[in-house]
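To keep things clear, I will list the structure first and then write my remarks on it.
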Amino acid sequence: MAAQALAAQAVASRLQRQEEDIRWLCAEVQRLRDEQLRGPERGQAEGPRLTREVAQLQAENRDLHQRLCGLRLRLAEQRRTEAGRAAAHEPPTQNQEKDTKKKRLKQSEPGREVKQPNFIKERLQLFETLKTDHQLLPATQEKKNTNNVISVRVAGGKTVQGERWKTTPYQVAAGISKELAEHTVIAKVNGVLWDLDRPLEGDSTVELLMFDNEEAQAVYWHSSAHILGEAMELYYGGHLCYGPPIENGFYYDMFIEDRVVSSTELSALENICKTIIKEKQPFERLEVSKDTLLEMFKYNKFKCRILKEKVDTPTTTVYRCGPLIDLCKGPHVRHTGKIKAIKIFKNSSTYWEGNPEMETLQRIYGISFPDSKMMKDWEKFQEEAKSRDHRKIGKEQELFFFHDLSPGSCFFLPRGAFIYNALMDFIREEYHKRNFTEVLSPNMYNSKLWETSGHWQHYSNNMFTFDVEKDTFALKPMNCPGHCLMFAHRPRSWREMPVRFADFGVLHRNELSGTLSGLTRVRRFQQDDAHIFCMVEQIEEEIKGCLHFLQSVYSTFGFSFQLNLSTRPEHFLGEIEIWDEAERQLQNSLVEFGKPWKINPGDGAFYGPKIDIKIKDAIGRYHQCATIQLDFQLPIRFNLTYVSKDGDDKNRPVIIHRAILGSVERMIAILSENYGGKWPLWLSPRQVMVIPVGPACENYALQVSKECFEEGFMADVDLDDSCTLNKKIRNAQLAQYNFILVVGEKEKINNAVNVRTRDNKIHGEISIASVIEKLKNLKKSRTLNAEEDF
């Protein structure tokens, strides 16, 4: 043991000397780079050589760190073993026996935290060793010819001086205002998200992001996920997997052997999270070699998989808060106390990376905010959303249902089918105005089609496949490959471009059973899918047409929307000149369209840039439904060509993938919740209710209902003798009939009806012919407020 201690001391001493050399060399490289900006001759001559020296020393240091950690771990293990042997020969004291009994009693109590797993202690020991012996950033030590003064410009504000490797964004913020520093969630340094307590490394532009910023929210919820992860480790003792921020909150997945999470345990987890928050545990960042992290997380096969499969660099980062140390790129808030309000509200089961053949994981969801008022507003919002839940409305209004014998495939009842068909009729009318041609394509294809399109290699697990006469077939999950066959079935000329194919074909996707959720996530659905085959020079005009199309549809529904242009990603296919031209035309289309839009650099698909559209519903939620996506790759894969003006028959078209509703099922869910079940007349599954004042008028009521039905309205008659007239009217209003037509002897004589609305606005006696004519005009115009416009 003494020999190992001496070896560890020698390695540590050598490591310290080399780290001093690295600090000096790093500072020298930075100085030379700064000089290069002012006078490039010297910086160009010496910079590369010194950079290579730094890299060589750092590589050697990584090896030394691993040796040092190994030596110290073995040394610590030997000490624990010897201490254990010594303790085994000592009889327990009376107090120790009492403590042991108390611990056992505590662990046996239901709802109490389990004993802290052994791996937590071992993980912490290694982290502390690494933290002591391997500081992430060079210390600020004065060296010959080293200038540590840096310029820090606060975005939109003043410029201050700082010290390299020492000044932090938090100090910069505090220098402006303590209140500003306390309310800042995260910093952005030279365009990169940065921990507030992480020292700056050179001249910097610093942005200070508050919670109202989307990136800051993601960081805030990511830090909250770490708090939840710490609580889950303490409570369940399982192995953590992924814990990301999501659109509204966060979750953490955990593998727990032989048990599942119960919703009754969520309040206990929430209390542990609140304790962690009170402790104000700092978030500590450390960059560590991949090999050392494999040793640190050897107890957790999921973290080891991430390291082996996802990390392609020699080092990566971990973050610590309290006893939790987690693989994480960060950044994070300063400490757990920054989370002022937290709620753990839901749990479910899932699979490792969504693969049903892999391990089952327990997923727990949470939400957090920087003040309690925001939490109360969120809870109020959840109650409102719950009352508008499309599954609740679908059941109450008898629109649709699901059955275990066909999970993920909706059964639309007559009134739900009316809404479905009304939406498709609306889009068909728009197709006719905009020169789209509707086509019908097969539901199943040989797998060779999907191999050609590239979907088989990347998407086959999400397809329903089966064997037919020794060949593999699949139900189509999208229409585009079939439309490529339709375009290619005969020669095409520039004269017929653009070709616009529209298809309401049935699509199937093999979604995991645990992800199915009402109409928003299904296995069987239809889209208002269209593919435009056009020449490159036609892109701008076609995109403008798509934008006006979606504006027309969304304004009819009463939706506002956001536009985002996603441009060329780092890894893309195709010629850069074509990408540049396509992006230029997309930008021109957006500018001419005249609505606000943002750019998402590098967020396009690998096969083409796109415009993402999010609609905003009545309670402020955003939903992505429409898609406008350019595709340069499918025309190549299917060898699509057209004959140009000069007779060249090898010209490639560009494909524009375009959907407005997206999935019709999902749009019905969104519309149900947006309207809260109060459908506008043209979409309403209950448009007219006819109510006779007594038995003598029932035949006339049936006649009025028949006339309405023959004109295309969803009309019903209430002939229930057990209800009073007022009760019948109230029932019709609660059932959301847009118009209630009351008929008595007077109306019967005058061939009229007495009109009132579901909001009890009384329009009085009107002839049945006039009522039907007005209703037809209101339905045709697709007005949102037919009851007011009547």
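Numbering starts at 1 and runs along the chain as it is shown here.
In case you wondered, yes, glycine gets a Cβ from its N, Cα and C as well.
Residues as originally present; substitutions not included.
According to Swiss-Prot, the domain 'TGS' annotation covers 148-210, on the basis of sequence analysis.
The note that Swiss-Prot attaches to the published mutagenesis H222 to A is: Impairs post-transfer editing activity but no effect on aminoacylation activity; when associated with A-226. The Cβ of H222 (mutagenesis position) lies under 8 Å from the Cβ of G243, P244, P245, F250, C328, G330, H332, each of which sits 6+ residues away along the same chain.
In Swiss-Prot, a published mutagenesis experiment is listed as H226 to A, annotated Impairs post-transfer editing activity but no effect on aminoacylation activity; when associated with A-222. Non-local contacts of H226 (mutagenesis position) by the CB criterion (under 8 A, 6+ apart in sequence, same chain) comprise G243, F283, Y319, C321, L324, D326, C328, H332. According to its DSSP assignment, H226 (mutagenesis position) is helical.
One mutagenesis experiment catalogued in Swiss-Prot, C480 to A, is accompanied by this note: Impairs aminoacylation activity. Secondary structure from DSSP puts C480 (mutagenesis position) in a helix.
Record note (Swiss-Prot), mutagenesis R509 to A: Impairs aminoacylation activity. The unchanged residue is displayed. Counting only residues at least six positions away in the same chain, the Cβ atoms of N462, M463, P477, R523, F525 sit under 8 Å from the Cβ of R509 (mutagenesis position).
Cβ environment of C480 (mutagenesis position): S453, H531, D631, L634, I655, H657 lie under 8 Å away, each six or more residues apart in the same chain. The domain 'TGS' (148-210): residue composition by secondary structure is 14 helix, 24 strand, 25 coil, according to DSSP. Mapped onto three states, the DSSP output places R509 (mutagenesis position) in coil.
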